[in-house]
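Take a look at the structure below.
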Amino acid sequence: MSSLDEDEEDFEMLDTENLQFMGKKMFGKQAGEDESDDFAIGGSTPTNKLKFYPYSNNKLTRSTGTLNLSLSNTALSEANSKFLGKIEEEEEEEEEGKDEESVDSRIKRWSPFHENESVTTPITKRSAEKTNSPISLKQWNQRWFPKNDARTENTSSSSSYSVAKPNQSAFTSSGLVSKMSMDTSLYPAKLRIPETPVKKSPLVEGRDHKHVHLSSSKNASSSLSVSPLNFVEDNNLQEDLLFSDSPSSKALPSIHVPTIDSSPLSEAKYHAHDRHNNQTNILSPTNSLVTNSSPQTLHSNKFKKIKRARNSVILKNRELTNSLQQFKDDLYGTDENFPPPIIISSHHSTRKNPQPYQFRGRYDNDTDEEISTPTRRKSIIGATSQTHRESRPLSLSSAIVTNTTSAETHSISSTDSSPLNSKRRLISSNKLSANPDSHLFEKFTNVHSIGKGQFSTVYQVTFAQTNKKYAIKAIKPNKYNSLKRILLEIKILNEVTNQITMDQEGKEYIIDYISSWKFQNSYYIMTELCENGNLDGFLQEQVIAKKKRLEDWRIWKIIVELSLALRFIHDSCHIVHLDLKPANVMITFEGNLKLGDFGMATHLPLEDKSFENEGDREYIAPEIISDCTYDYKADIFSLGLMIVEIAANVVLPDNGNAWHKLRSGDLSDAGRLSSTDIHSESLFSDITKVDTNDLFDFERDNISGNSNNAGTSTVHNNSNINNPNMNNGNDNNNVNTAATKNRLILHKSSKIPAWVPKFLIDGESLERIVRWMIEPNYERRPTANQILQTEECLYVEMTRNAGAIIQEDDFGPKPKFFI
């Protein structure tokens, strides 16, 4: 065929395609086409050549041509494209003369994309197919793009739903959380050592601890095995704190300490000590030990010498033994009758203007002992010479409240004339002034922290003159704890301690107030020290840590002692506590309870209508929050929640649904308050464990007269508690099981003495009195006196022989009228 004929055929083909295109445009779209096909190019004639058409307004012309370019490039290697090599193709033989229907069906069956991959241009092995047909492209778009769009919409909707979907667990009421199931790490560890920021010297850590507080360890005994406050702290910590704070201590290693043999002054003092033994107020029992030390040992073990000197201050003032009898007179209104301060004359003094003498504790004695002769005489306030001995005893409060301004007339002993001593005292006083609590080291010994609250810090101290331990609460006013509240607390403590009424019963369950003073911007309240810590620490260490519960007898004793304390402050002092919780209930050496921390307390009726004192939300009464109503019965409500916490071993909530349920009188989340297993580890207890719930149910069923049905009902009711796997059906097996269980209960009941009162084994009396105490309407709650007048409390108070936390077997001691 000639070239002319070929050109004519090509022209006819092009003309045919144009006519088809114009025909579509004139007569409308075919069935199944949309508006996007109006400008489709290419018709149905197979072609593999790039063609340009003179339609400038056709937007798909260039894109279709570009598609033709990519389809015609069959030589492109799969390695050059990360998408081309992943397309799956069907390996089929190409048949000649395949019509348009077969191509469309193949496109419908072809899945060239993997999941989660973007759409790419399909590559086939065909070199000339109807791949640029508008119908094929339309079907291609309809098959794949709607699915991808739908997938994108679903993904976006699900992601937005997951973000906006609330946490469903927030609507689930979990109730009260048992302390048994909680990790012990959630509870704060008891403070065993003082929080001292000073780094200890390695020489101090290697010292011998055999002679530390031998006298105090003899008296350190308790009915409890472990007590937070009875823990004997390492006395070296306070010594390190004060000794290391002084910058002059860095120069101490280079100072030569003269021996006793080479010091004329020490020899004179040593012989003078033998001649005037009855004229001195302080005697050092360790002088003989230090005298026998060699110079090398004395110099290398200087830290040990400080320790010996610390224990060497022993007062021989016999008048101090009578100071406790006259303490109240000396503390309130009799200080002005004291004679003028005594001037201690000293012929060794070389100072022209002696500085005022201050009451010095272990700190001054230790530092002076470090660089001076060990046999020198020490002097503290109240220690007089033979010619100036006074017959009036020295009061405890006057020694404590002594300030630097009021002691200007006292003289310093002769050994304080050293320039280095004066420099050390000046530097140390500047450092101590930075922390007001540091002045306690000058007035007391063995000072260490035993607790820290939101507004205060509590220290345990020892008064050197009487060797008696006290607790000092340091409070610094701030915007959350005003000065007015601090002064009110001191006033209330003073009033409660000195309250003289006809009925003094219950006063022994209130913390004893000793003294108070102000130093710089802080206030200090001195009270008696309860060696066994507080009730909260006892519950954590002796109950929760051992995975057990208190028996009902001790719980009733706690109710009795705290009710006695509340009745005294309510009826005799007209004071409401408003912050009753286990952390504010102290435990004495004998195991009795004492109510302390009157920081939220106030007098009733209120004088200030704007008064707003709220304790912890876990124990606060509902009327205080809702109506700002303050009544004595708010303390009764707090006592009731304390018993719920102690008896059920649960953590009281501070908000939420469980919080509101407790304030509506609902105890369903707490479970049974009476212990279902009252067997204890006491030496007087039998090996057999007694389930008081089964015993009470058995007695109740016998009274009903229908032992079989009632026995079956009893087993059914208690199946969740005693035997969760028991079948709850009503067949003969259950009747036999109930009879067997009743016989077992009879065997167990024989282990319970006949004199045991019913309220200790019925499982209902404790819950009944707790519901009475947490009555939502405060007017229906009992008073402290009404609680004490119940039969249960009268029996407990009449028969108990020990403190509230002391175990007295499972059911308490046997009453004397049964003996």
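Backbone N, Cα and C define each Cβ position, glycine as well.
Original residues throughout; no substitutions modelled.
Feature annotation from Swiss-Prot assigns active site, proton acceptor to D579; the stated evidence is sequence analysis. The ATP binding site feature in Swiss-Prot is assigned to I450, G451, K452, G453, Q454, F455, S456, T457, V458, K473; the stated evidence is sequence analysis. Sequence annotations record features per position, and here Swiss-Prot assigns Mg(2+) binding site to N584, D597. As annotated by Swiss-Prot, domain 'Protein kinase' applies to 444-794. The note that Swiss-Prot attaches to the published mutagenesis L320 to P or Q is: Prevents degradation. Quoted from Swiss-Prot for the published mutagenesis L324 to S: Prevents degradation. Quoted from Swiss-Prot for the published mutagenesis F327 to S: Prevents degradation. Looking at Swiss-Prot, the entry for mutagenesis of K473 to A or P says: Loss of catalytic activity.
Projection of Swiss-Prot feature records onto the structure.
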{"residue": "Q454", "record": "ATP binding site", "contacts (Cβ under 8 Å, 6+ apart)": "Y480"}
{"residue": "S456", "record": "ATP binding site", "contacts (Cβ under 8 Å, 6+ apart)": "K473, A474, I475, G599"}
{"residue": "V458", "record": "ATP binding site", "contacts (Cβ under 8 Å, 6+ apart)": "S449, I450, G451, K452, A471, I472, K473, A474"}
{"residue": "D579", "record": "active site, proton acceptor", "contacts (Cβ under 8 Å, 6+ apart)": "D597, G599, M600, A601, G615, D616, Y619, S638"}
{"residue": "N584", "record": "Mg(2+) binding site", "contacts (Cβ under 8 Å, 6+ apart)": "N534, L595, G596, D597"}
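Mean pLDDT for the domain 'Protein kinase' (444-794) in this predicted model: 82.
Under the DSSP three-state reduction, S456 (ATP binding site) is assigned to strand. Among the residues the record lists as binding ATP, namely I450, G451, K452, G453, Q454, F455, S456, T457, V458, K473, the two farthest apart have Cα atoms separated by 15 Å. Of all the recorded positions given, namely K452, K473, the one with the smallest number of surrounding CB atoms inside 10 A is K452. All protein chains considered, the CB of D597 (Mg(2+) binding site) has 25 other CB atoms within 10 Å.
Cβ neighbour count for I450 (ATP binding site) (all protein chains, 10 Å cutoff from its Cβ): 21.
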